[in-house]
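S.K.: One structure coming up, written as structure tokens, with questions to follow.
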Amino acid sequence: MMQIKRLLCKSCGLGTLLVAVVWLLALLFYSHSLRSSIRSAGWRIDEGNATPRAELSYQARVTVGCTPNASITTGESPAAPKPPSDPEQLELLGVVRNKQDKYIRDIGYKHHAFNALVSNNIGLFRAIPDTRHKVCDRQETTEAENLPQASIVMCFYNEHKMTLMRSIKTVLERTPSYLLREIILVDDHSDLPELEFHLHGDLRARLKYDNLRYIKNEQREGLIRSRVIGAREAVGDVLVFLDSHIEVNQQWLEPLLRLIKSENATLAVPVIDLINADTFEYTPSPLVRGGFNWGLHFRWENLPEGTLKVPEDFRGPFRSPTMAGGLFAVNRKYFQHLGEYDMAMDIWGGENIEISFRAWQCGGAIKIVPCSRVGHIFRKRRPYTSPDGANTMLKNSLRLAHVWMDQYKDYYLKHEKVPKTYDYGDISDRLKLRERLQCRDFAWYLKNVYPELHVPGEESKKSAAAPIFQPWHSRKRNYVDTFQLRLTGTELCAAVVAPKVKGFWKKGSSLQLQTCRRTPNQLWYETEKAEIVLDKLLCLEASGDAQVTVNKCHEMLGDQQWRHTRNANSPVYNMAKGTCLRAAAPTTGALISLDLCSKSNGAGGSWDIVQLKKPTEAEGRAKEARNSDKAL
């Protein structure tokens, strides 16, 4: 082809002009055909999705997601209302008072990867903070607005029963009944005893909702196929997929439905607030969007620079290259038109990236709706595997790469070092789907949807800011107190006795009692997030069932979050474990560990919070003068 073009160029300039005209007409015809096929099916999109406006061809300010101290803008109003419930009550919900509490906590972490004791104690419903920005509409919706009705599809496998019921209850309590067509539960062949018998009847009795439909798979199908099973049973205008460990916030559904009503080829995604897996504390998420790396792993990243200039910008919606996949709304008929999910994908993993590529490349869009907020329990691990132990993430990612990424799939294969002989199944049906929908190529996606993604071998986008990184030991924290932890009735203090490594205390060092002295290994600094930090370097951590150590501050709270009364004779309580600090004996060198708080209230478990006096300005100036004299 190149040789033919060269001959044409040599023969005459007119040939070059003709080639250019032919190419231009072909491109115009392709664009018109694609947009016509979308419109002929009745799908509406923002015109900016088909040909991005200049102001949307922006570069990312930061390309890493949610890293500590990264430049992230939150959508929380400065005057956001506080949660109606007393925070101290929430803190006490995880207290382990006896062996039964400990069993519930431990079995919850084993089966669900979160604190089931706290979840049980919260109950069916609770107040949570309204985390929307102040510009979001808080006026009640009426039927006159004529929004489409929604079918909620919630799939689960071996979910914690109280958490599942609360997920449904929040939908019922915070959704206008005329907008809620039904809730469809798809049980992916759960085998936990509490879920095996009479679950549907129990849910109907506790939740008192007649349009609750229950489907139980005859075998494990996985999240991906289970969602399609639920979607095919739905009758609402809009499908809303929700995970089974969530709490929806105030007026969460209306903004999603408004967007889909105006753009029915758009997948509408709420902002996903954070529910701590250890403490169930509900906190607002920053406004971020979805991206991915060349390993096809989803990641959060900042909104492009200049997105949020004035308060009205916080209404959104914002374009997002990918979505996390756990929570989103889509027109039901458009979901079918788009090809649902890839039914040959197994269990979990990669389906969110696949549907993200497919939506954008086939004429749709993904947008984050900041005035819709849904809290989600973010777990540190996935508590289940595939039935046969297969690497479903790898298989699913290979399928999406070979269908949607064209030659760019080679970057994924090289990144993951995938053998060429790895079996990812038959993809012929998905390739036919791509052809039928007249989808764009992956080069178009990279240029128009995700230009910030660095392609290996290409020059980096210069207008994109480099990732912000701060060493963990030098990050700025807001310290609110400085003290020693003295065992009540003694002159012994909690201390770390360990050698320093490169000038820092050794991570993983345990605590023991030592004679109280104002030395760095006994000085504790408390942050506004209730972290207790040794010498402003390492965080006190409940690192095992009973072990207490100092470790790198991960800033995820939970096992590094502590409570005390700030005075004498106080228990020191860990929020994640629900247990308290206790010394083995009131002697020098005695190990400090975690124990039931009921035991810790006695000998070995009560602590005096010995606050250190801050020097006056005069004392500070005198110290500086002495240091200057020494320097001279």
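Cβ coordinates come from backbone N, Cα and C, glycine included.
Sequence unchanged from the original; the noted substitutions are absent.
Got these off Swiss-Prot a minute ago, pasting:
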BINDING   Asp188, Arg220, Ser244, Trp348, Arg379, Tyr384  substrate binding site
BINDING   Asp243, His245, His376  Mn(2+) binding site
DOMAIN    526-632  domain 'Ricin B-type lectin'
MUTAGEN   Arg227 to Trp  In SF32; induces lethality
MUTAGEN   Asp243 to Asn  Abolishes glycosyltransferase activity. Not able to rescue lethality caused by SF32 mutation
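Help me see these features in their spatial surroundings.
M.R.: Around Arg220 (substrate binding site), the same-chain residues at least 6 positions away in sequence with a Cβ under 8 Å from its Cβ are Tyr157, Asp188, His189, Ile347, Pro387.
Following the DSSP three-state reduction, the secondary structure of Asp243 (mutagenesis position) is coil.
Sequence-distant neighbours of Arg227 (mutagenesis position) (same chain, six or more apart, CB under 8 Å from its CB) are Val153, Cys155, Val186, Phe241, Tyr341, listed in sequence order.
Note: Asp243 (mutagenesis position) has non-local neighbours Met154, Ser167, Gly326, Leu327, His376, i.e. same-chain residues 6+ apart with C-beta under 8 A of its own C-beta.
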S.K.: Reported as an integer number of Å, what is the Cα distance between His245 (Mn(2+) binding site) and Arg379 (substrate binding site)?
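M.R.: Cα to Cα, His245 (Mn(2+) binding site) and Arg379 (substrate binding site) are separated by 10 Å.
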S.K.: Hey, which of the binding-site residues His245, His376, Arg379 is the loneliest by Cβ count within 10 Å?
M.R.: Arg379
S.K.: Between any two of Asp188, Arg220, Ser244, Trp348, Arg379, Tyr384, the residues recorded as binding substrate, what is the biggest Cα to Cα distance in Å?
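M.R.: Maximum Cα-Cα distance: 22 Å.
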S.K.: Ten-angstrom check, please: count other Cβ atoms within 10 Å of the Cβ of Tyr384 (substrate binding site), all chains counted.
M.R.: 16
S.K.: What other residues of this chain sit with their CB within 8 A of the center of the CB atoms of Asp243, His245, His376, the recorded Mn(2+) site?
M.R.: Ser167, Leu242, Ser244, Ile246, Ile275, Gly326, Leu327, Gly375, Ile377
S.K.: Going by DSSP, is Asp188 (substrate binding site) part of a helix, a strand, or coil?
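M.R.: Once the DSSP labels are grouped into three classes, Asp188 (substrate binding site) ends up as coil.
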